[in-house]
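The structure under discussion appears below in the form of structure tokens.
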Amino acid sequence: METTTKLAIGVSALCCLASAAFAGGPDIPMIDMNGFHIGLGFGYKSYTYDQVGTVTVTTNGGTVLSVLHPVSASITQFGPVGELGYTFASDWWIAGVKAQYQYDNVRSVHIMDAPLVGSNYSYRTRLGSHLTAMLLAGIKVNEANAVYLEAGYSTVWGKTTLFGPGPVAVSMKNRLNGGIAGIGWRHYFMNNVFLDLSYDYALYRSKSNSVTLSSATASAEGTAIGVSGTVQNPKRVAINGITATVNYLFNI
């Protein structure tokens, strides 16, 4: 009961703060939203991607078995964000440009069984930091708040490493490019400090690329058996999430 009461009090307080931000209270002097800004914050992102690996078994040069290992992964990541941009504002609208860089280190490991020979391949996929550049346009809700829409270009860096049955590995790096769009809200605490909160969805695509790792064994009858593992880079990655930064505004 005590926990429920505290939660209710907290929710009520947040509602009061939100109401005060958009209406009521004393008049707030007009804030100059024009200028260059730079800020730091955090982002909570959800990564979704598809990837395919293949294990092939051959004897005497002929394929005996080829097994596909498709993977659909969904991973969340919390990481630091840097932001900079420039805003133009009138009495009732805002427009501008914004760039964000988020450091992420999304990792996933998948096992690929090699039938008939009892050995395994595995591959590790890493999706690293991503960079976005967007145009934005919106309206002022009041003297200290504005809502806007944004859209632009984004890129994310990745790396896939394929491990064989022995202490051998091969890797490939790739960069995925795509578009990003979202909605945001800015609250100005004072003339030079504001909170920038946004939700965005980004879709990335990349050219198909792959790496292969092969090994050979011999059966009891002396027949040579070859085993190879192949993995493709993620060709399609979707990222959606929330970003919050605190920025300092230079009215220049």
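Cβ atoms here come from the backbone N, Cα and C positions, even for glycine.
Substituted residues are absent from this model; it holds the original ones throughout.
Among the sequence features in Swiss-Prot, the natural variant M33 to L is noted as follows: In strain: Henzerling. Listed in sequence order, the residues of the same chain lying 6 or more apart from M33 (variant position) and placing their CB within less than 8 Å of its CB are T87, A89, I94, K140, A146, R186, Y188, F194, L249. The DSSP secondary structure for M33 (variant position) is coil.
Looking at Swiss-Prot, you'll find the natural variant F78 to S noted as follows: In strain: Xinqiao. DSSP assigns F78 (variant position) to a strand in the three-state reduction.
Swiss-Prot lists T125 to I among its natural variants, and the accompanying note reads: In strain: Xinqiao. All chains included, 21 other C-beta atoms sit within 10 angstroms of the C-beta of T125 (variant position).
Quoted from Swiss-Prot for the published natural variant L127 to T: In strain: Kerns. DSSP assigns L127 (variant position) to a strand.
Long-range Cβ contacts of L127 (variant position) within its own chain (separation 6+, distance under 8 Å): Y47, Y49, D104, V106, V156, W157, G158, P234, V237.
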